[in-house]
Amino acid sequence: MVTAHFVLIHTICHGAWIWHKLKPALERAGHKVTALDMAASGIDPRQIEQINSFDEYSEPLLTFLEKLPQGEKVIIVGESCAGLNIAIAADRYVDKIAAGVFHNSLLPDTVHSPSYTVEKLLESFPDWRDTEYFTFTNITGETITTMKLGFVLLRENLFTKCTDGEYELAKMVMRKGSLFQNVLAQRPKFTEKGYGSIKKVYIWTDQDKIFLPDFQRWQIANYKPDKVYQVQGGDHKLQLTKTEEVAHILQEVADAYA
């Protein structure tokens, strides 16, 4: 079996803690694993009101790739909204990325605005239940909407089949976050030369209660990945509810692309 260096990227409002089950599962198989907190996430000391864009939010990933030794490549695994982090990183450091893995994730394309899949997600799932919304003005004068994910949303739509302990952990450590949708809408498209050229693997389940099946099928049809894996059962957090299945898939990704 081939071993690889996996870099695990959480979604907005979360942190590296979301990978606490998958990281050791991959390490037991001999892989190197780095789980990063994005800006104003997890234990990163910044507040979301200090972050001006999704690119700035991605800074820890970009800094990590910048420092990666020349010739070394990683497989980036992004959950949920972290597909955007993968795209941003691939446009800057395409030579350092062996593949991008989209885990029940946004799958942006290179044809439309970077906000396109966000807009489609919000059309598919417009009511974020008991989520609270706030606004602030960023450095360029844009009004940024932030959110604190509601506990009902977390339990019924994200951590649907997770244990009570995993749900309680999420409630305790969840932070405010943002999709930076209006800033993404003005951002240049992702490039064919960068993001468009990396290998893309899509992992999903039709039991996801926020990235609904029709939305995920639409994404796959819109920007066809190199490989698609459909996991049976689970929920939005496959890394928690189907840990071994995801680890097995990632081994196949390593065998193919590392």
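Cβ coordinates are placed from backbone N, Cα and C, and glycine is handled just like the others.
Keep in mind the model shows the original residues, not the substituted ones.
These figures come from a predicted structure and were not determined experimentally.
Taken from Swiss-Prot, the feature domain 'AB hydrolase-1' covers 5-242. The annotation that Swiss-Prot gives for the mutagenesis experiment T11 to A reads: 95% decrease in catalytic activity. Here Swiss-Prot flags T11, S80, C81 as acetone binding site. For the mutagenesis experiment S80 to A, the note given by Swiss-Prot reads: Loss of catalytic activity. The annotation active site, proton donor/acceptor is assigned in Swiss-Prot to S80, H236 on the grounds of a curator's inference. One mutagenesis experiment named in Swiss-Prot is C81 to A, and its note says No change in catalytic activity and substrate affinity. For W128 to A, Swiss-Prot lists a mutagenesis experiment annotated as follows: Slightly reduced affinity and catalytic activity toward acetone cyanohydrin but increased efficiency on mandelonitrile. Acquired ability to use 4-hydroxymandelonitrile as substrate. For D208 to A, Swiss-Prot lists a mutagenesis experiment annotated as follows: 80% decrease in catalytic activity. Here Swiss-Prot describes H236 to A as a published mutagenesis experiment; the accompanying note says: Loss of catalytic activity.
Mapped onto this structure are the features recorded in Swiss-Prot.
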residue : record               : Cβ contacts under 8 Å, 6 or more apart
T11     : mutagenesis position : I18, G78, E79, S80, C81, A82, S105
W128    : mutagenesis position : M147, L149, G150, L153
D208    : mutagenesis position : N104, Q216, D235, H236
> Given the model, what does the mean pLDDT over the domain 'AB hydrolase-1' (5-242) come out as?
Replying inline: 99
>> An 8 Å radius from the center of the T11, S80, C81 Cβ atoms defines the neighbourhood of the acetone site; name the other residues of that chain inside it, in order.
In response: H10, I12, H14, G78, E79, A82, G83, S105, L106
> Any idea what DSSP makes of T11 (mutagenesis position), helix, strand or coil?
Replying inline: coil
>> Restricting to the record's acetone-binding residues (T11, S80, C81), give me the longest CA-CA distance in Å as a whole number.
In response: 5
